[in-house]
Amino acid sequence: MMQTQVASRAGYSNLPQFGAGIAQDIKTQAINNLKECLKLTTINRFLTSSYEEDAKSVERKIFSAVYQMTKIGLIDREKREINAIWFTFVGLSAQNIRHLEICSITDFNALFSITNQELRSLADRGRLDVETKRKLLQSTVILQNHWNAYHSRTSSGSTDEPSGQSTPAIVTPSPKFNVPSLSVTSAKMIQSSSMGFATTPKSPKTSSRLVHAIPHKWHRSTKFRFSGDAVCHFCQRPLGFGFLNAWEKCRSCKWKVHTQCKGRVGDSCGLTPDHLRFLFDKLIQENNGGMWKDPQSVPGSRSMNEPAFQFPDTAIDSSSSTNSSAPSTPALPAGISGNVSSLTAPYRSERKFLFPDTENYSVHNRLPILVISEGDHPTTTEIQQETENHNKSAAASMSGNIESEGTIVANHEDSTGSQEVDSEAAPSQEAVDKFNKRADGGFTWERHAWNMSTIRGPNAQASWNEVTIQFETIEFDKQAPIIGRGRFGKVLRGFHYGDVAVKVYTMEHISDASKKAEEFKLEVSAYKNTRHDNIALFLGYFMSDGQYGMVMSLSKGSQSLYTLLHVVREKLDLATTRKIAQQICQAVSYLHTKKILHKDLRSKNILLESKNKVVITDFGILSMKRLAHPKQKSGYLTSKFWTNYIAPELAMAMRTEYDEYECDDFPFSENSDVYAFGCVWFEMLTGALPYAGELPHQILFAKTQGIRPVLPNVKCTQELKELLVSCWNTAPQDRPTLTDINLKLTALPKKPRVNRSPSFPVMMKSYESTF
């Protein structure tokens, strides 16, 4: 599809004068080249998390467009049709495409003749949402880069084109005659024409790669500099001011370096920090660190001598690269598959609830059974009983699992009961130190995942020792040690250089005792790398005699948002509601920038130290493996109201029975956290839970069918309703980010403070009075 400008820009209208036979040969050769470039349509993997249902029909349209491009003399209508097919495949709506056509973007010549800034301005004028605008800009850049890369292969051996002329679209050369080509001059195409890519080796045995080798265009400035604030982009030292300081500037990327540093920069023009940041983010998402997927689902590394990350512009061995092919095939960047048939994968959020196969399960055609706890808060008798048990034992009991009512919720496990951890099942010291041990002067690389928590190097053990706390050094409150308990453990009140909250977890969901310490360290790493005013402060962790827990700062005098809304039943005004929502967005979006997912965002996990301070707790802990333990018959043991917050894609991932070796974990993502935030936002607006009064299996069924919660008679502005509905979009990629939500909440006008005399009231309607 990316070749759709071949005919119009390569001058195919002149082909008949050379004869039908020659024209047919060129047509056949062009089709072969175009089919190879159709593999580049896997660019959609960079744009969306999954594919749409009509991917097959889009592919057929693209193939049809390829054949149309080989026709002689395309008319404007055909060009518009091909252009619309590409934009549709990228993800633009018919209204967006119409807007671009009105702005004279009718073909790829016009698309490549404008700069990124101009294209962004057109998208803003067309009121494209943030996600659609990102798709348009990103697809245009990648599309043009692949055109230039393919052109460098087809024109190997030829001289460089003069600056100022654009790289033409893919031209099929012929040994008998030269096909004239059209060129378009623009600022954007000038930059692209200067991009030089390494020539792909002719031998298929050698590595095939795409190298970032763009030379800088240095020129020495003779102007007198009054300011000495500028620094060298290479050595980060000041450039100085005046004529005596020798420095040069690149005409293309505007880099400024010392003259002595120029020779060490290399051909890196255009390799901006934003580009490197995009590659780094893509690295985290593709490798799926421990915070993104369950560690068992992350594939191990191929070799300890191989780099943990292959940039698209670094060499890739041909034996392991799916892009290695014959010399006539263009080299593709790493991460882009060459299998066109993979485009037909169905879009997950649009499929219905899948029941398990009848031959594998004894229960058929029904949703999983969710066993709900009887209450959300421990009774006085239960707390006293737990206190007596604690005073009798040297350490706290390991029953349950901490859920977060830290938020602390009392979970009544009737049929399953509490199970204490056997001290004999505690992992050995060798298993505990396995993560960071050294042998023979080298490192033992535990490459289960590449993530922030994997600390490599000689200081790895020292870094973990800084946050390791001996369980015996923690003093527990003898009168009332139990603050609360939840689905995944207990929270105890203790003293360790100050008042602390000790969260004790069970790791019974890990069948292999030797892996419990390693799995717990992966969970701890999510807390270990966070520092935010609205996130519970992590002080350390302990692993002793089969006991696993974390020491957190104690929020004194705090209560959960759930307690405030549903127990105290306090009504929140708009100013307080917005302030709480903004702090939630800031805290969770901070976790997302750290590549950490909350996974269990709900009002019970949101503490209020005051109406001006929010604390987020219990993130990154929930998993299907934890939820499935202890094993229930055709269901799961969950806390109350848990199903009210889960996203539709999580509801569709649940099965009636869980198999550790066959079932995948929940498809958690940033979008699922956004859906949960929408439910919390609904609670603060209405004082009620979404799907209130419905049974858990009814809620699961409604979410798998795309049925949204009913909006009651909420007296609020249209902006707030639209914000709420956008968080509940069935398609995950259509939901806004928490950063965008925070910006929208900030943009809402605040209630002005009006100083007026009681004798003369002002008859005006404030913004908050509509709430």
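Heads up, the Cβ atoms here are built off N, Cα and C, so glycines get one too.
Don't look for the substitutions in this one, it keeps the originals.
Under the three-state DSSP scheme, Asp600 (active site, proton acceptor) falls in the coil class. Feature annotation from Swiss-Prot assigns active site, proton acceptor to Asp600.
Its Cβ taken as reference, Lys503 (mutagenesis position) is surrounded by 27 other Cβ atoms within 10 Å in the chains shown. Feature annotation from Swiss-Prot assigns ATP binding site to Ile483, Gly484, Arg485, Gly486, Arg487, Phe488, Gly489, Lys490, Val491, Lys503; the stated evidence is sequence analysis.
Averaged over the domain 'Protein kinase' (477-748), the predicted model has a pLDDT of 82. Feature annotation from Swiss-Prot assigns domain 'Protein kinase' to 477-748.
Secondary structure at Arg277 (mutagenesis position), as computed by DSSP, is helix. All protein chains shown were included, and the count of other CB atoms within 10 Å of the CB of Arg277 (mutagenesis position) stands at 10. In Swiss-Prot, a mutagenesis experiment is listed as Arg277 to His, annotated with the note In n2509; restores vulva development in a let-60 n1046gf mutant background.
DSSP assigns Gly484 (mutagenesis position) to a strand in the three-state reduction. The mutagenesis experiment Gly484 to Glu is recorded by Swiss-Prot, whose note states: In ku113; restores vulva development in a let-60 n1046gf mutant background.
As a published mutagenesis entry, Lys503 to Met appears in Swiss-Prot alongside the note: Probable loss of kinase activity. Does not rescue vulva development in a let-60 n1046gf mutant background.
DSSP assigns Gly549 (mutagenesis position) to a strand segment in the three-state reduction. Sequence-distant contacts of Gly549 (mutagenesis position), defined by Cβ-Cβ distance under 8 angstroms and a gap of at least six in the same chain, are Phe471, Gly489, Val502, Lys503, Val504, Tyr505, Tyr541, Phe542. In Swiss-Prot, a published mutagenesis experiment is listed as Gly549 to Glu, annotated In n1860; arrest at the larval stage in 12 percent of mutants. Restores vulva development in a let-60 n1046gf mutant background.
According to DSSP, Lys503 (mutagenesis position) is assigned to a strand segment. Of all Cβ atoms in the shown protein chains, 20 besides its own fall within 10 Å of the Cβ of Ile483 (ATP binding site). Cβ neighbour count within 10 Å across all protein chains ranks Arg485 highest among the binding-site residues Arg485, Arg487.
Spacing of Arg487 (ATP binding site) relative to Arg277 (mutagenesis position) is 38 Å (Cα to Cα, whole number). Listed in sequence order, the recorded positions near Val491 (ATP binding site) (C-alpha within 10 Å of its C-alpha) are Gly484, out of Arg277, Gly484, Asp600. DSSP assigns Val491 (ATP binding site) to a strand. Around the Cβ of Asp600 (active site, proton acceptor), the number of neighbouring Cβ atoms within 10 Å comes to 26.
When the record's ATP-binding residues Ile483, Gly484, Arg485, Gly486, Arg487, Phe488, Gly489, Lys490, Val491, Lys503 are compared pairwise by CA position, the greatest distance found is 14 Å.
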